[in-house]
Amino acid sequence: MAALSVVCLLLAAASWRPVSASGEEFWPGQSAADILSGAASRRRYLLYDVNPPEGFNLRRDVYIRVASLLKTLLKTEEWVLVLPPWGRLYHWQSPDIHQVRIPWSEFFDLPSLNKNIPVIEYEQFIAESGGPFIDQVYVLQGYAEGWKEGTWEEKVDARPCIDPLLYSQDKHEYYRGWFWGYEETRGLNVSCLSVQGSASIVAPVLLKNTSARSVMLDRAENLLHDHYGGREYWDTRRSMVFAKHLRAVGDEFRSQHLNSTDAADKMAPEEDWTKMKVKLGSALGGPYLGVHLRRKDFIWGHREDVPSLEGAVKKIRSLMKTHQLDKVFVATDAIRKEQEELRKLLPEMVRFEPTWEELELYKDGGVAIIDQWICAHARFFIGTSVSTFSFRIHEEREILGLDPKTTYNRFCGDQEKACEQPTHWKIAY
């Protein structure tokens, strides 16, 4: 019996799961029905949203910041992060496709997210909490007086709202707002917090200044990372595994059009990200050049570090020759006219071009993920300066174990004199 107890203890130690402050284990994949008794009746809910103009890939970065806040809260109380439904993003411009109220499971693998922090979809929150009501909404903002030069000071204070609120009270004095496209959702109270610092700076406010069971942080992009580039950052980033159906589409495309498979490319992916720890440079990548060519608002802003199409193609051909690659995969947001021009300049380029039915199924966000997945598996990758789309590909390649020299590269502007290449943020386990 004693021996059996020792075995059980060893197994328990080997399979760590997040434990709440109350001592109860959190099990990934729990449904509302499973946990309605016990923890679910006591736990508190953290919700958040981001400035509407911000894109898909910046929002993924904000998730990492909020996840670190949740980990801080979990040291004291039972909390769960409610995933903000996707929708109404500036870059998602495909017509006639319904792209609001999109759950995270359309784009990411929820069991993987749950191995890092407890998360639930918004509709599960409604079911668990008793309705579409959020007890407290905090709108995060800077300080009206700005940051005074000198010593950096992390601080948070309840302050009058600087900008007009994007919430209005109805006749019942509930607050109506965007709320991710859920018109029936109401906020019971809305106030503003001025913040200057990392995400966990608001933890004392949530733990001590409010007893609200559900708290939403609007404009969460105003919070900084707790530990950018550290182990906690990478744990959360690694947990953001793309949805299995999108990875499968990307893998099929690699195989059919780019002669690329995990076995041939020396990739050793694990379905469980917590078990995946690879040496940088151990993966070879597929026999093609991966390219992210950002256009649209990047060129409208007359950025000096974005090349002309001719300049980009010249660099692409140079890289293909240097690395002896005869295939090139291009992910771009170029308008149709530029795409046609690019095709004339680079007739051999390969692109993932979904049918209307596929676009309706995967949506613009899913197509972006498929593009990133294919770029992440290339033998060599070159991206666009300061693009979060390219940054996310850098991270994905780092996770997959590709040589950093084949990852942290960007196009230079035609007249750019000092073309500084992206910084290597080394993965931490």
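Each residue, glycine too, has its Cβ placed from N, Cα and C.
Don't look for the substitutions in this one, it keeps the originals.
Its own atom aside, the Cβ of Leu293 (GDP-beta-L-fucose binding site) has 25 Cβ atoms within 10 angstroms in the protein chains shown. Swiss-Prot lists Pro53, Glu54, Gly55, Phe56, Asn57, His292, Leu293, Arg294, Asp371, Thr388, Phe389 with the feature GDP-beta-L-fucose binding site.
Among the features that Swiss-Prot reports, active site, proton acceptor is placed at Glu54, with the record citing similarity to another entry. Secondary structure at Glu54 (active site, proton acceptor), taken from DSSP and collapsed to helix, strand or coil, is coil. Cβ neighbour count for Glu54 (active site, proton acceptor): 18 (other Cβ atoms within 10 Å of its Cβ, all protein chains included).
For the published mutagenesis Glu396 to Ala, Swiss-Prot gives the following note: Abolishes in vitro enzyme activity. Neighbour density for Glu396 (mutagenesis position): within 10 A of its CB lie 22 other CB atoms from the protein chains shown. Look at Glu396 (mutagenesis position): DSSP puts it in a helix.
When the binding-site residues Pro53, Gly55 are compared by the number of other C-beta atoms lying within 10 angstroms of their own C-beta, Pro53 comes out lowest. Secondary structure from DSSP puts Leu293 (GDP-beta-L-fucose binding site) in a beta strand. Residue environment of Phe389 (GDP-beta-L-fucose binding site) contains 22 other Cβ atoms, counted within 10 Å of its Cβ in all protein chains. Under a cutoff of 8 A between CB atoms, and with a sequence separation of 6+ in the same chain, the neighbours of Asp371 (GDP-beta-L-fucose binding site) are His292, Ala331, Phe352. For the GDP-beta-L-fucose site, whose binding residues are given in the record as Pro53, Glu54, Gly55, Phe56, Asn57, His292, Leu293, Arg294, Asp371, Thr388, Phe389, the maximum C-alpha distance rounds to 22 Å.
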